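Below: one structure, written as structure tokens.
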Amino acid sequence: MQQLASFLSGTWQSGRGRSRLIHHAISGEALWEVTSEGLDMAAARQFAIEKGAPALRAMTFIERAAMLKAVAKHLLSEKERFYALSAQTGATRADSWVDIEGGIGTLFTYASLGSRELPDDTLWPEDELIPLSKEGGFAARHLLTSKSGVAVHINAFNFPCWGMLEKLAPTWLGGMPAIIKPATATAQLTQAMVKSIVDSGLVPEGAISLICGSAGDLLDHLDSQDVVTFTGSAATGQMLRVQPNIVAKSIPFTMEADSLNCCVLGEDVTPDQPEFALFIREVVREMTTKAGQKCTAIRRIIVPQALVNAVSDALVARLQKVVVGDPAQEGVKMGALVNAEQRADVQEKVNILLAAGCEIRLGGQADLSAAGAFFPPTLLYCPQPDETPAVHATEAFGPVATLMPAQNQRHALQLACAGGGSLAGTLVTADPQIARQFIADAARTHGRIQILNEESAKESTGHGSPLPQLVHGGPGRAGGGEELGGLRAVKHYMQRTAVQGSPTMLAAISKQWVRGAKVEEDRIHPFRKYFEELQPGDSLLTPRRTMTEADIVNFACLSGDHFYAHMDKIAAAESIFGERVVHGYFVLSAAAGLFVDAGVGPVIANYGLESLRFIEPVKPGDTIQVRLTCKRKTLKKQRSAEEKPTGVVEWAVEVFNQHQTPVALYSILTLVARQHGDFVD
């Protein structure tokens, strides 16, 4: 039997000594031996730090984003290899899609976020300038820099691809290498994907390592520049979190654990409403997808007391139609658990719930002697959920959920929160007031809550689907950690530092001009410069323009804006302005007339306007002038040879009056041509 090799220190290595076996979930056949005994974990970490970390830190965010996109495209081209291996885990094609293509999709999402929202630099200014002095000579910004260590990702068995990729994406975008430690039961699928990434040559040497087997003494060798993430059981995560070296060196530890997630039926819903059918469908889908082996799966079904039997009957009727078996056979809707060990664990947890007072409405007993690790869809009923703590603390990690009655909506809220912290929850209701109250009271114990009704159902991504744009994690039992959430996740792999100094020094450090920093003026209008020629701080001070009552009248007639402060002399005199004032949007238009270079040149288009603030009113007779300054530049990747190479330039605009008082502050974005393209076929 072949051993599943690890990829450490840039080479594929086999362990020695005691090994565990990976079995086929359907046939029970032994497929792989897994061991990492004898492998040098300290050397593996050092290799990642010496090779992978410097290479990734040297890349800009834009370059890292491009790397993510390239890896995603490569993995997508090889997806059928992964689907074939995924069948060994008992998953259906639909189950595997979530894991394989869902994981690859997360790479694409982070590639897009990085290219659109992060600077073309290795430093990430997190906020705008923070003034710290009266005259403006001393200020600060928070900057994010890549940690110099390695991210250790300890992952669960249920999503061997997505579980790795959803962590790799923000890790690499943040500039850190990763050591992946997958769960043994499905490590062959993770290994295949890692091998594909390594063989592609798309990532720097040392950017990714893989441990098939135990992590050994790896955690003992980490220091404060390293990061550890864990996905798995709450018990294991709590044990690792207090590992002496992690505690002693305050090593960041992010934990995402299984939880007793709930689905609540609002008291406004009756069996003849569309929401009732949606509720049944959502629960059944979450019970049977991946054979219930999801950390976000619905475990507790909370319904009004009067609807218990109606809900139970509807769930049983639908669950009885679920065909369980080998996913390779036509018509099979639910596959097996990952192995016989997991099947025995689910049976044990079901027995605990039964001993605590729950009743079987469907299923409940697996054939523990069968070769395939099948477990039937199981619906339990807990008649007294307030007196049965086991139902809020015992998770059968399979196609098992427990129905329980709520006396009223307040009681339903209490039961929803009784899980002690959950990754996800769903409320099915058509009543906005019920939804608001549920969020107000239950959100504090949940990482994500879906409000499902007829209006949202058609496009809903579902109760159990973590999305890369949204946070994934939860308080309490769910681990107290947070993954994904768009760019929030990237910050877990970076150090935030408050940097103080003069505005000019802060601008030089961040490569972004800030208000108060020195500017550079020359005889060439900034709009006549190509993207490569522009530098943050390049500036233009425009001629002046005096505003008149005729301007106000003409703009009002042209725009249709006859607001009294502009057109009614008497009403305006009694307003906070004391007299008629110029339209704010005319001030912007006049400002554009002052700073725009009208001829054909590198500036292609106005991309948008941001952060507009009107500081002081402009009155007839006031004279305005504009300072236009290049604030930051963002390269746009050229997607084809035919596409014009461009970049986005953000300009700081300050409009001030004859007293040098700012009257309007804002930023404009322009699409600017580049002199040279970068497309590579």
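Residue 1 is the first one shown; counting continues down the chain.
Cβ atoms here come from the backbone N, Cα and C positions, even for glycine.
The note that Swiss-Prot attaches to the natural variant LEU143 to Val is: In strain: W. Neighbour density for LEU143 (variant position): within 10 A of its CB lie 19 other CB atoms from the protein chains shown.
Around the Cβ of GLU256 (mutagenesis position), a 10 Å sphere holds 31 further Cβ atoms from the protein chains shown. In the three-state DSSP scheme, GLU256 (mutagenesis position) falls into the strand class. Record note (Swiss-Prot) on the mutagenesis of GLU256 to Gln: Catalyzes the formation of 3-oxo-5,6-dehydrosuberyl-CoA semialdehyde instead of 3-oxo-5,6-dehydrosuberyl-CoA.
Per Swiss-Prot, active site is recorded for GLU256 (among others), and the stated evidence type is similarity to another entry.
Following the DSSP three-state reduction, the secondary structure of CYS295 (active site) is coil. Long-range Cβ contacts of CYS295 (active site) within its own chain (separation 6+, distance under 8 Å): ALA156, ASN158, THR231, GLU256, ALA257, ASP258, SER259, LEU423. As annotated by Swiss-Prot, active site applies to CYS295 (among others), with the evidence given as similarity to another entry.
Natural variation at this site is recorded by Swiss-Prot as ALA440 to Thr, annotated: In strain: W. Long-range Cβ neighbours of ALA440 (variant position) (same chain, at least 6 residues apart, Cβ-Cβ under 8 Å): none.
For the domain 'MaoC-like' (537-648), the DSSP-based tally of helix, strand and coil residues reads 32 helix, 34 strand, 46 coil. Swiss-Prot lists 537-648 with the feature domain 'MaoC-like'.
One natural variant named in Swiss-Prot is SER611 to Asn, and its note says In strain: W. Listed in sequence order, the residues of the same chain lying 6 or more apart from SER611 (variant position) and placing their CB within less than 8 Å of its CB are LEU665, TYR666, SER667.
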Checklist entry - Mean pLDDT over the domain 'MaoC-like' (537-648): what is the value? => result 93
